[in-house]
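Have a look at the structure below, then the notes.
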Amino acid sequence: MMCQKFYVVLLHWEFLYVIAALNLAYPISPWKFKLFCGPPNTTDDSFLSPAGAPNNASALKGASEAIVEAKFNSSGIYVPELSKTVFHCCFGNEQGQNCSALTDNTEGKTLASVVKASVFRQLGVNWDIECWMKGDLTLFICHMEPLPKNPFKNYDSKVHLLYDLPEVIDDSPLPPLKDSFQTVQCNCSLRGCECHVPVPRAKLNYALLMYLEITSAGVSFQSPLMSLQPMLVVKPDPPLGLHMEVTDDGNLKISWDSQTMAPFPLQYQVKYLENSTIVREAAEIVSATSLLVDSVLPGSSYEVQVRSKRLDGSGVWSDWSSPQVFTTQDVVYFPPKILTSVGSNASFHCIYKNENQIISSKQIVWWRNLAEKIPEIQYSIVSDRVSKVTFSNLKATRPRGKFTYDAVYCCNEQACHHRYAELYVIDVNINISCETDGYLTKMTCRWSPSTIQSLVGSTVQLRYHRRSLYCPDSPSIHPTSEPKNCVLQRDGFYECVFQPIFLLSGYTMWIRINHSLGSLDSPPTCVLPDSVVKPLPPSNVKAEITVNTGLLKVSWEKPVFPENNLQFQIRYGLSGKEIQWKTHEVFDAKSKSASLLVSDLCAVYVVQVRCRRLDGLGYWSNWSSPAYTLVMDVKVPMRGPEFWRKMDGDVTKKERNVTLLWKPLTKNDSLCSVRRYVVKHRTAHNGTWSEDVGNRTNLTFLWTEPAHTVTVLAVNSLGASLVNFNLTFSWPMSKVSAVESLSAYPLSSSCVILSWTLSPDDYSLLYLVIEWKILNEDDGMKWLRIPSNVKKFYIHDNFIPIEKYQFSLYPVFMEGVGKPKIINGFTKDAIDKQQNDAGLYVIVPIIISSCVLLLGTLLISHQRMKKLFWDDVPNPKNCSWAQGLNFQKPETFEHLFTKHAESVIFGPLLLEPEPISEEISVDTAWKNKDEMVPAAMVSLLLTTPDPESSSICISDQCNSANFSGSQSTQVTCEDECQRQPSVKYATLVSNDKLVETDEEQGFIHSPVSNCISSNHSPLRQSFSSSSWETEAQTFFLLSDQQPTMISPQLSFSGLDELLELEGSFPEENHREKSVCYLGVTSVNRRESGVLLTGEAGILCTFPAQCLFSDIRILQERCSHFVENNLSLGTSGENFVPYMPQFQTCSTHSHKIMENKMCDLTV
């Protein structure tokens, strides 16, 4: 049997560097790329010969070549096989096209791998590589997977990643040396290999150079050089907290938590699968942390995943988050449950699906408990599919068996689904709380009536029943109870005091609400005074910070009452206006002190203690009086102060004055005070010595040695600081320049940013010190100590824009202080920008001044604008009729806007052009006593005669009337009368001889007939030969001298005699009388015209239905229309029957006239 032994085929793949520039590195994309290596006959020429590379192998003769030997040992015979083949490795797509190799076209040199082997004559070696920066920006990861046709196995492969990360950013760096690359071992598994490269956060924007070395089955491969920027290939972590909910609008809201660790904004890609009546898959990219999916459908399921990426498009998409599934029911209620209180409002939304069909919101009806249909006025249509119902002023839910909620159903017009929403409405009962004082002498009970519904006319009262011992298991309202007087306090609570009390007796209490409709009792509660004790607070409370241990020690003494075991609670905090309290529990009843760990040992703490029964019954006592700690040293200072120096003297001389400056230690560093500072000096020749500077924060000494080291110590009452800062002054180190550049940019008057670059050196940089001051001023220098790895720093100070500042940056090494970089003023670009922005400071004041000027102009022209747009309201005091009126009295305005208090004279009213005739007759006596008229009568003819019936129709009422007298005549009238335009006439008749008869008769109320027939009336005969026949005839009666209202009683015979009087009026023996006028109105205003005015200002209207019906005039309140002994003269010159006059009446007379007099309107 022959055994064959295979020797390992060794492939050495050497990388050829073109030493032209660093741009030979291949810039990889921030996503997946592929590495192809293969013999010439496996791919086309484009794969084997990159752009700019020659196709023949003779161009590579100058390169060093590795020999691959395949050795077979068969039966102890060594058989070597040699063949030479040139292999190329490049990056490209899966088909091997557009394969890139790095060449230098100017010199014709190619970066390639030269390989001699016959084992890869037919197959190439290909890998799939992906690189990214981890989301927390701490680790750079490259993942490599072999393609399916790769002949090597991962488990037999060893992969190393070699990388170089420069120290500084430079546009034209030198080519990297091979020895400068660092090696990282990659972890390989069956699926692939993964390499981890740690990248400092400060170098994320630097160019990272790297390449891969792969060893498998004894064969080594080396990839081309790759270049990338870690910040551009960041792969964030998948979003967390993915959840979904249905909004009030019926949309599905997908939300997730934002990644707060990412230093840049992110975009998110949401992938969801909707499975409802149709299957829909969508992916959307958003910048917010939520996404609304329109029109959520009932009976659907949504599977959602989210991933993130940098918002600017660079970087790598994160992995998808874990899928979340959200399923909706056939009927969707949102929200499905509501818990609310009495009197509030609540709304439900619903989407109804029936047999794979969405019901329109217009067809949805709502039911409560499937027994009460909710009125449609409470419905609202949110969208075509979403319906809303609103409950206003909710009442308490009535329990139905075990159901303590109302079931709200969203139904179709034909049927309801079994799913429902739940509505909980809670009514809070009246809570009675009682507490017994610390001396165990009285019990105070409090309760609030706010939970009682507003009930008009109700009263509240506390009633109680005392049981001899303890409380019953279930307290109930006792039939014999006593009321307790309670007093309403300012806080709205009622307070009742029970004194004396029985500690072990049970007091059952309840609130009774008394109302006229009945009384209501709140649920009773039983109180045991011994179980509601509020103890007295602990006394003699002390607090202190212990020395060396640094603990807050609190001690107290327990109260005398009660005698039960007590637990204690301590609260403590930093003393100030707003104390942030912390609490500590002490359950040991015998304990009288406690020690607490505090963070600030040098602060003043305020401490209080309270107690309660250990078994939990009763209340906490009030807090004790506060106790305060004293600030004292508890430990030696934690460290010495940070310090810096200021140099004086000539820099060329060997002796210079050095002034040390340091900042006082804080309490937390000094623990808790500093009594003095000590400066230690160390030199090579003079040894070591110390100086005590007391509480000063500076010290000046003479620097004469080549190297002088100083240390500043802080000393308190317990000793000196253990950790201190050293500063070495060295002449050789003062010439070391480590700062290449320094720039200062003003951001505002209170902030300046400094940026710098450092040059590499052989010294160990400890930290940097920034100095700044006003240029050409020795005083006012300020300084800051910053870490050595910082490249820029924000200085916050009060910078004066017109001043020039000097900025200095000192590198501090272990060996001493290096040479500073000093700049005078800000960087030129920043100054130009400020000068360009100076125009803004000029434009803004101009705009503000213009606005102020415009506002002033508007205020000055306010009166003109007011007259232009609004009419000027006249001042009543400038009117003649308002002279002498006091507008401060309310009565003035009452008379002013209702009726004038005095007569207002108008000119004569112009009559319409119509024929006028008048006749005045005065009769002194009646023919017989029975026919006498007990009052003066004035006839006013206002109607038109009916040519057919020869009658006069006065009113719409057709009733016959008897004129009281010796004779009576039956009068008939027509129902309707045709009225024609006419002029009003009046006849004035006075009889002073009938006064006594009038007084004897008294007040007679006998209405005159509403209609007078011309066929039986003696008036027609009396007026047959006069001008009255041509006009309409109506009678108007006025009382004569009677203090009361008189309705005359007439007969036609007496009226006939009255009209036959043609005598003269006597003028002597009569005093002047006032006259009452009749108003004349247009015939077109017959229904509402004014007919009668008087001296007292009576303005009356005469409706047709009231003509000759109960006509009265108040004689003593208005002017006498006809006096008893009226004398107008025989000629009648002095009597003017028509003088239209509009006058006013007093308020009192006006009211009487309105109440007791009929309107006189035709």
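Any Cβ shown, glycine's included, is placed from N, Cα and C.
Original residues fill every noted site, and no substitution is shown.
Source: prediction; values computed, not measured.
Copied from Swiss-Prot, the annotated features are:
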DOMAIN    238-331  domain 'Fibronectin type-III 1'
DOMAIN    537-632  domain 'Fibronectin type-III 2'
VARIANT   Asp600 to Asn  In strain: KK Obese
DOMAIN    637-729  domain 'Fibronectin type-III 3'
DOMAIN    738-832  domain 'Fibronectin type-III 4'
MUTAGEN   Glu894 to Ala  No effect on STAT3 phosphorylation
MUTAGEN   Glu902 to Ala  No effect on STAT3 phosphorylation
MUTAGEN   Tyr1138 to Ser  No change in EPO-induced JAK2 activation and EPO-induced tyrosine phosphorylation. No phosphorylation; when associated with L-985. No phosphorylation; when associated with L-985 and F-1077. No STAT3 activation. No change in SOCS3 binding nor signaling inhibition. No effect on ERK/FOS activation
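Taking a C-beta cut-off of under 8 angstroms and a sequence separation of 6 or more, Asp600 (variant position) has the following same-chain neighbours: Leu574, Lys667, Asn668. Per-residue confidence over the domain 'Fibronectin type-III 4' (738-832) averages out at a pLDDT of 89. Here the domain 'Fibronectin type-III 1' (238-331) has, by DSSP, the following mix of helix, strand and coil residues: 0 helix, 50 strand, 44 coil.
According to DSSP, the secondary structure content of the domain 'Fibronectin type-III 2' (537-632) in residues is 0 helix, 44 strand, 52 coil.
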